[in-house]
Amino acid sequence: MPLSSQPAILIIGGAEDKVHGREILQTFWSRSGGNDAIIGIIPSASREPLLIGERYQTIFSDMGVKELKVLDIRDRAQGDDSGYRLFVEQCTGIFMTGGDQLRLCGLLADTPLMDRIRQRVHNGEISLAGTSAGAAVMGHHMIAGGSSGEWPNRALVDMAVGLGIVPEIVVDQHFHNRNRMARLLSAISTHPELLGLGIDEDTCAMFERDGSVKVIGQGTVSFVDARDMSYTNAALVGANAPLSLHNLRLNILVHGEVYHQVKQRAFPRVT
């Protein structure tokens, strides 16, 4: 099976195009099987799960799919619902909407349903997409909230445990749109082993099974690699003090460009 038709993980910075070209959503639809897709929509992060679930249901229905189901999970007990678990065994794609990432993790983390979704994703059996809050939960370490517009400092970011879909990353969404570079750097200062991803709105980082990450959409994806960081004062200063971070590697990619995790290199678009 060519890479372009294999299941993938799509991490979306929020506010993806839902009306015109719908390129990111079309890519998820295609990677989930196109007209043969069986897609589950998880709107649990939203305060209005029924409304947001129906919105995405309409979008994917218009594209043409084999089956659609909104997994309207509002309490943790539903994470062991036999009907939902059966659907997850049959589906080809799962889409997690935006909202509140803490709410999403509170409902799904360590449930049989989420454990099986993660397992099937890791086995390359299904595609998984998350937008906004649905993107934030992708790592094991998750940015749960914080501020922006300041210098990097530890008080700028609130961390929590995510869903561990791609455990080696930490994600910030609505990135340049909300001036969140300092927030991502603050998170990286205490977790330099992680690859930081700052994803702009209507932009997606698509993780392939060969270790490559392709950028799709209108904005940029910033890759902050601190694995060779030579120094930080994070452990020496107060929570509100400015942070020093030496020898970071920053790559900013646009549509069609690729970052390779293993090679730790960025590649321009092949035309």
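Every residue, even glycine, has its Cβ placed from backbone N, Cα and C.
Original residues only.
Record features (Swiss-Prot):
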ACT_SITE  Ser132  active site, charge relay system
ACT_SITE  His174  active site, charge relay system
ACT_SITE  Glu201  active site, charge relay system
MUTAGEN   Asp100 to Ala  2.5-fold decrease in enzyme activity
MUTAGEN   Gln101 to Ala  5000-fold decrease in enzyme activity
MUTAGEN   Ser132 to Ala  50000-fold decrease in enzyme activity
MUTAGEN   Asp172 to Ala  5000-fold decrease in enzyme activity
MUTAGEN   Gln173 to Ala  200-fold decrease in enzyme activity
MUTAGEN   Arg178 to Ala  100-fold decrease in enzyme activity
MUTAGEN   Asp202 to Ala  12.5-fold decrease in enzyme activity
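Feature map: annotations from Swiss-Prot on the structure.
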| residue | record | DSSP (3 states) |
| --- | --- | --- |
| Asp100 | mutagenesis position | coil |
| Ser132 | mutagenesis position | coil |
| Asp172 | mutagenesis position | strand |
| Arg178 | mutagenesis position | helix |
| Glu201 | active site, charge relay system | coil |
Near Arg178 (mutagenesis position), which residues of its own chain have a C-beta under 8 A away, given they sit six or more steps off in sequence?
Ser148
Rounded Cα-Cα span from Asp202 (mutagenesis position) to Asp100 (mutagenesis position), Å
18
What whole-number Å value do you get for the CA-CA distance of Asp202 (mutagenesis position) and His174 (active site, charge relay system)?
9
Using a Cβ cut-off under 8 Å and a sequence separation of 6 or more, which residues in the same chain sit near His174 (active site, charge relay system)?
Gly13, Gly14, Ala15, Ser132, Arg180, Asp200, Glu201
Which of the listed mutagenesis positions (Asp100, Asp172) has the least company, meaning the fewest other Cβ atoms within 10 Å of its Cβ?
Asp100
Inter-residue Cα distance where the pair is Gln101 (mutagenesis position) and Gln173 (mutagenesis position), in Å:
11
Applying a 10 Å Cβ distance cut-off over all chains shown, what neighbour count does Glu201 (active site, charge relay system) have?
21
For Gln101 (mutagenesis position), what residues in its own chain, 6 or more apart in sequence, show a Cβ-Cβ distance under 8 Å?
Ala45, Ala133, Gly134, Ala136, Val137, Met142, Ile143, Ala144, Ala160, Gly162
Taking the Cβ of each of the mutagenesis positions and counting other Cβ atoms inside 10 Å, which one has the highest number: Ser132, Gln173?
Gln173
